[in-house]
Structures are given as C-alpha cells and as structure tokens.
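Enquirer: Here it is, the structure, as structure tokens.
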Amino acid sequence: MLTSFKLHSLKPYTLKSSMILEIITYILCFFSMIIAFVDNTFSIKIYNITAIVCLLSLILRGRQENYNIKNLILPLSIFLIGLLDLIWYSAFKVDNSPFRATYHSYLNTAKIFIFGSFIVFLTLTSQLKSKKESVLYTLYSLSFLIAGYAMYINSIHENDRISFGVGTATGAAYSTMLIGIVSGVAILYTKKNHPFLFLLNSCAVLYVLALTQTRATLLLFPIICVAALIAYYNKSPKKFTSSIVLLIAILASIVIIFNKPIQNRYNEALNDLNSYTNANSVTSLGARLAMYEIGLNIFIKSPFSFRSAESRAESMNLLVAEHNRLRGALEFSNVHLHNEIIEAGSLKGLMGIFSTLFLYFSLFYIAYKKRALGLLILTLGIVGIGLSDVIIWARSIPIIIISAIVLLLVINNRNNTIN
C-alpha cells in the first residue's frame, strides 16, 4: 500500500523528467542533422547521445495509450533494416577483409537505424504540443546558411564541385536536398506560409545543388517542389498558379546562371549513354546501368540468400569476364550498386528488398495517417534518390534521414492530434 502511494506520488515527476528528456532528444536531433552535414565522426557521437536520452525518456514515460500498431509500423520498418544489416555484418565480416569499408558502412547504418527506431517511436507517441514558431523559423534558416557556406566554398574553389564534409559532391547534394526539404516545409507550418517564402528557400537549395553539379537532385528537387506546392496550395488556385510561375522563373534563372556546368553535365550524360549503347560502361551513367544489370543477375540466381561482399564481388568479376561491356561496374564493387532495391537484393536477397520496400510503405503510411505532408515530401525525396543511388548506407546521410523524419513529425504535431 505504501509502495503504491510512493509510486503514484512520483509519477508526475517522472513524466516531467520524461518530457524534458524528450525535448532534449529533439534538440539533439537538430544538431545531429546539421553536424552530419559537415563532420561524420562527431555527428555519430552526438547521435549516440541522442539515442541514450531518448531511451531514458521512454523508460521514464512508461506505457501510453497511443502505443498501438499504427505507431509501431514505421519504427519497426526502421528497426528491421538495422537488424538485417547487423545480422549481415555479423555473418560475413572477417578480419583483414578487402571490403572492410563496405562492412563498416553497413555496421554504422545498423546502429543508426536501430537507435533511430526508438527515436521515431518516441516522436510518434509524443504528447508534446508547442505553438512557438521560433523553432520553425530556425529550421527555415538552414537552407540559407548552407547556401551561404556553399557560396564561401565556391569563392575559394571556383571550378570544383563542392562536397562540404560528407566526402563527395553527390553526398553533399543528397544531404542538402533532404535538409532543404525540412527547411522549406517548416515555413509552410507558420502563419506566414506564403508560397514565396517556400520558393525562396527552394532557390537557395537549387543554388547549392547546382554547385554540386549532381544531375539526379537537379532533376528531382523541382519535382518535389511542385509536389509540395500541390499538397499545400491545391485549395488556393491563385497561390498555386503564381507559385508555379515563380518556380519556373527560378529554374530558368538557375539554368541561365549555371548554364556552362549544367550544359557540360548534360553533354556528359548523353556521351555516357552513347558509350553504353556501344558496349562501354566505363562512364558515370554507364557504370550505374552496368551495376543494375549485374545486381539483378546476382539476385535472380539466388533470391533467398544472404551473400558476403566478397561473394558479390566474385560474382561481379565472373559476369564481367562473360560480358566485358559491364566492366564499368567493377569500380564500385567495394562500395554499393547505386540503387536501394538492387543493392539490398544483391546482398540480403528477398529479405533485403522487403525491408527497403517496408520502409518506403511505412513512411507513406504514416504521412497519410498523420496528415504529415512534410513527411510525404521527404519520403518522395528518399525514394527518388534511392532509384539512382544508395543513401541508407554509411553514417552522415542515414543520420540526416532519421533526424529529418523526427523533426518533420515534431512540427507536424503542432497542427495534428491524430494518434
């Protein structure tokens, strides 16, 4: 009886502590996302602290009424990817492997996604409601800060593709686009949600993408912008029409300003495709197409099997020995196959493909159930990039993905009470 009374009297304090830790979790998610943009090593440390704070918050909170299957689907899909990556790593990693980098990247993804499943679950079951718009304006400023930083880097290395701190220009482009989506969507949740402010943000993002010269994002991001405008302004034809006209003007301006590098990248793409049709895949696009063909071939031969990075590389070499036109793919045998589905299938078989599709489905499902249009836009970005590259891999971009999901769910909770 006395014990029951003590527990009851302590409950308000534990709940308050849980709420404080939850707020700290979201703040750390914000910093994890930003730091991942420039420093892989430090970002994983901040992310690990975020996960610990999240777990403490969940423990102190106790069971909630909204702990249901609806709110478990997305965390489960994230956890499944992390678990499969961990199983794959444990089954095949050996000392002194020539594919150490590949194994290490999957181990990092496993940790990030397993921890991330708990952070996303905390967010989906959150009872916190805040009407402060200062947070939204802080998020909105991110794209402009990135654009300013990119301008500074470009002034020093004028003719180079900028890469920030994530290793490659392509990685910088993906990171910029994902953070840019969070930044742009944030302004749409404010009272001053005029499409001009969203498009101003889009202009900053497109400027950075043009500096990275990454074709996939330069094609994908305008489509995502149109999808966002349709989702948010479909009931206001005047705003929608004016915003589309302004978006076209922005795109035209970007093309004019960056005409030379864009034209060069376009010509390179045409040359790559021409080379591929002439049995030469040792080009950027040609290597991708060769990887897709090889990856599908490896999967079809053994669709139910997990296979090591060494085994996949051996299969790639055998296929290239038979079909020399696919030799461009060999350069990436110690990286990945530049498509989420094909990469997952080539190493983890049907289970790998299922886990990736389950994640995509879960993101769309939660976006629909929570009426989270921001999450829908982010999901389109994740799926779109996954068609031509692998981003559920390594450290920086997985951290940005999890953090972006969390932050978009947090700001969506301002307007929705659906659980």
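The backbone N, Cα and C atoms fix where each Cβ goes, glycine too.
Below, the features straight out of Swiss-Prot:
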- ARG215 to Ala: Loss of activity (MUTAGEN)
- ARG215 to Lys: No change in activity (MUTAGEN)
- ARG265 to Ala: Leads to a reduced O-antigen surface expression (MUTAGEN)
- ASP272 to Ala: Leads to a reduced O-antigen surface expression (MUTAGEN)
- GLY286 to Ala: Leads to a reduced O-antigen surface expression (MUTAGEN)
- ARG288 to Ala: Loss of activity (MUTAGEN)
- PRO303 to Ala: No change in activity (MUTAGEN)
- HIS338 to Ala: Loss of activity (MUTAGEN)
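Are these features on the surface or tucked inside, and what touches them?
Expert: The number of other CB atoms found within 10 A of the CB of ARG215 (mutagenesis position), across every protein chain shown, is 19.
For the recorded site, ARG215 (mutagenesis position), the DSSP three-state label reads helix.
Within 10 Å of the C-beta of ARG265 (mutagenesis position) there are 17 other C-beta atoms, taking all protein chains into account.
Reduced to three states, the DSSP call for ASP272 (mutagenesis position) is helix.
In the three-state DSSP scheme, GLY286 (mutagenesis position) is classed as helix. Under 8 Å, Cβ to Cβ, and six or more positions away along its own chain, GLY286 (mutagenesis position) finds ASP272, LEU273, SER275, TYR276, ASN280, GLY328.
Within 10 Å of the C-beta atom of ARG288 (mutagenesis position) sit 22 other C-beta atoms, taking all shown protein chains into account.
Around PRO303 (mutagenesis position), the same-chain residues at least 6 positions away in sequence with a Cβ under 8 Å from its Cβ are GLY345, GLY349, LEU350.
According to its DSSP assignment, HIS338 (mutagenesis position) is coil. Within 10 Å of the C-beta of HIS338 (mutagenesis position) we count 22 further C-beta atoms, all protein chains included.
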Enquirer: Taking Cα atoms as reference points, which of the mutagenesis positions ARG215, ARG288, HIS338 is nearest to ARG265 (mutagenesis position)?
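Expert: Its closest listed neighbour, by Cα, is ARG215.
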Enquirer: Quick one: give me the count of other CB atoms within 10 A of the CB of ASP272 (mutagenesis position).
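Expert: For ASP272 (mutagenesis position), the count of other Cβ atoms within 10 Å is 21.
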Enquirer: Between ARG215 (mutagenesis position) and ARG288 (mutagenesis position), find the distance joining the two CA atoms and give it rounded to the nearest Å.
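Expert: ARG288 (mutagenesis position) has its Cα 13 Å from the Cα of ARG215 (mutagenesis position).
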Enquirer: Reported as an integer number of Å, what is the Cα distance between ARG288 (mutagenesis position) and HIS338 (mutagenesis position)?
Expert: 6
